[in-house]
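Everything below concerns the one structure shown next.
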Amino acid sequence: METPSQRRATRSGAQASSTPLSPTRITRLQEKEDLQELNDRLAVYIDRVRSLETENAGLRLRITESEEVVSREVSGIKAAYEAELGDARKTLDSVAKERARLQLELSKVREEFKELKARNTKKEGDLLAAQARLKDLEALLNSKEAALSTALSEKRTLEGELHDLRGQVAKLEAALGEAKKQLQDEMLRRVDAENRLQTLKEELDFQKNIYSEELRETKRRHETRLVEIDNGKQREFESRLADALQELRAQHEDQVEQYKKELEKTYSAKLDNARQSAERNSNLVGAAHEELQQSRIRIDSLSAQLSQLQKQLAAKEAKLRDLEDSLARERDTSRRLLAEKEREMAEMRARMQQQLDEYQELLDIKLALDMEIHAYRKLLEGEEERLRLSPSPTSQRSRGRASSHSSQSQGGGSVTKKRKLESSESRSSFSQHARTSGRVAVEEVDEEGKFVRLRNKSNEDQSMGNWQIRRQNGDDPLMTYRFPPKFTLKAGQVVTIWASGAGATHSPPTDLVWKAQNTWGCGSSLRTALINSTGEEVAMRKLVRSLTMVEDNEDDDEDGEELLHHHRGSHCSGSGDPAEYNLRSRTVLCGTCGQPADKAAGGAGAQVGGSISSGSSASSVTVTRSFRSVGGSGGGSFGDNLVTRSYLLGNSSPRSQSSQNCSIM
């Protein structure tokens, strides 16, 4: 069974055999054949889309698996990190507590040392005074040898008195210790009484709050009841309530006053007892001190006490040195532990950052694939909806009549003048290709020539003294920017080199202004290279602009709407098929020579959009912006004017045919 296109071709052939064909009629026939060829290529395109959807499903599965692996690893690392951090905090807290304890002990030891040193100084003064008196006594002894017997008897008497005094001193010291103990007990009882007073005050406040709450509740209940009774009953209940509340207040105030009086009486009595005990103890201590001063005339006891104090002082100093050494060791141990924990935390952060970077790369790839698949689906749906085509392939048409189509179209200029230009579309796209072999990459190049941005993607600082940025704008002279001799780009940092005409502020090390150049330049081919101090190219980014112009025509004869693609400029002027649309790189390809149309289109049309691809030379992500200019009258739907009449869709592999008259070649 013949298709509608075959029937139209048969009818056209019969008419052509019976009547001579006009140039317009020949053009229509040739366009019908081209439309049939488009159907074949659309079928190939649909197969390609299906294969891409299959690949996308596999990639989605891989991305899902990668996300699950990354989430599990991040959760494990996070748990380990939190556990290690908790252990480090516990260790730090224990070290801080031990340090505080050692500092307290050190302060106590220092106070004891100061007290012992003062006592030692005082006893040394007493020793010197006693030695001077000993000399006087020896002189008296020499002058009073005659009264030796009397002195000996007095000596025995004095020795007895000394023994009695020592006993009294021991008793007084015991009494002093007991007085101190009583004073401490009194202070503890005082603190206890103050605590009880505070507790009673809090209980009083609590009782007040309870009574206030009960009062409010009682008022609320009475107010509820007063709604149902008359005014006389209401006044009676209010007076009763006021009397009851007044009695409650009086009772509570009496109890509070009684508690206060009892507490004050108890506190005053205990305070008076403590004061009396302190006074008695101070009197006893004064008497004891006087007796001790009298007893210090004995050199032997002073010497013994002095030697004992010196021994105690030496022991305290040794203990102090031991404590200082122990504190130093604890500090060193704490520093080592903290350094190890910080190093482990830095390693975990680095691993987490690496995994996040890998996940971000996978996510970027997924987003790019989703964008491309969405665009392909929209294009195919628009073509199928407008042309109502089935995916069944037809036989390929030879391209032998392409030249006749071109010549007859030119010869029938008088007929084509009847066509009205409905709409035209201009697409300007920027394709970027980057390559990096070192730590620093050219991250971004401004299309208007305002700035160039570099990024250090490594974990180490990069010295960039005397490095150069070389900018080549097509056939224009080479521009070279040289970094300062001591410039260093830190790890993960970004530096932007602004042209002086951009109006940026010089703020090293993140923003540098090239005062010698007003602009970095702009054009259809921009190549930016980073050269190190040895002259080696370590990074490069190339930006190429391509421009295509698409026109949408309408014929007024019996054949209706048909596709027509204009390949702007002189590209493939002699012969060739309509251009193919490469789905992967999103550039228009010549159907004859397979070269990008931007080389032939050059700078034709208006620049209104850009296509930006980032990453290495092996992959690119493209986003295209376009505008639409409408001329003439009439027009189709959005899908007819903007998408389906713009490009002839085919597979991603360009056709291989003769390229005799191709301007690209």
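Glycine is no exception: its Cβ is also placed from the backbone N, Cα and C atoms.
Those substitutions? Not in this structure, it's all original residues.
Since the structure is predicted, the reported quantities are computational estimates derived from the model, not experimental observations.
The domain 'IF rod' annotation in Swiss-Prot covers 31-387 and is backed by sequence analysis. Among the features that Swiss-Prot reports, domain 'LTD' is placed at 428-545, with the record citing sequence analysis. Experimental mutagenesis at this site is recorded by Swiss-Prot as Lys97 to Arg, annotated: Decreased acetylation by KAT8, leading to impaired nuclear architecture; when associated with R-108 and R-311. One mutagenesis experiment named in Swiss-Prot is Lys108 to Arg, and its note says Decreased acetylation by KAT8, leading to impaired nuclear architecture; when associated with R-97 and R-311. Under its mutagenesis annotations, Swiss-Prot gives Lys201 to Leu the following note: Decreased sumoylation; aberrant localization with decreased nuclear rim staining and formation of intranuclear foci; associated with increased cell death. Here Swiss-Prot notes a mutagenesis experiment, Glu203 to Gly or Lys, with the remark: Decreased sumoylation; aberrant localization with decreased nuclear rim staining and formation of intranuclear foci; associated with increased cell death. One mutagenesis experiment named in Swiss-Prot is Lys311 to Arg, and its note says Decreased acetylation by KAT8, leading to impaired nuclear architecture; when associated with R-97 and R-108.
What Swiss-Prot annotates, mapped onto the structure for a quick look.
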{"residue": "Lys97", "record": "mutagenesis position", "contacts (Cβ under 8 Å, 6+ apart)": "none"}
{"residue": "Lys108", "record": "mutagenesis position", "contacts (Cβ under 8 Å, 6+ apart)": "none"}
{"residue": "Lys201", "record": "mutagenesis position", "contacts (Cβ under 8 Å, 6+ apart)": "none"}
{"residue": "Glu203", "record": "mutagenesis position", "contacts (Cβ under 8 Å, 6+ apart)": "none"}
{"residue": "Lys311", "record": "mutagenesis position", "contacts (Cβ under 8 Å, 6+ apart)": "none"}
Using DSSP, how many residues of the domain 'LTD' (428-545) fall into helix, strand and coil, respectively?
3 helix, 62 strand, 53 coil
Reduced to three states, what secondary structure does DSSP give Lys201 (mutagenesis position)?
helix
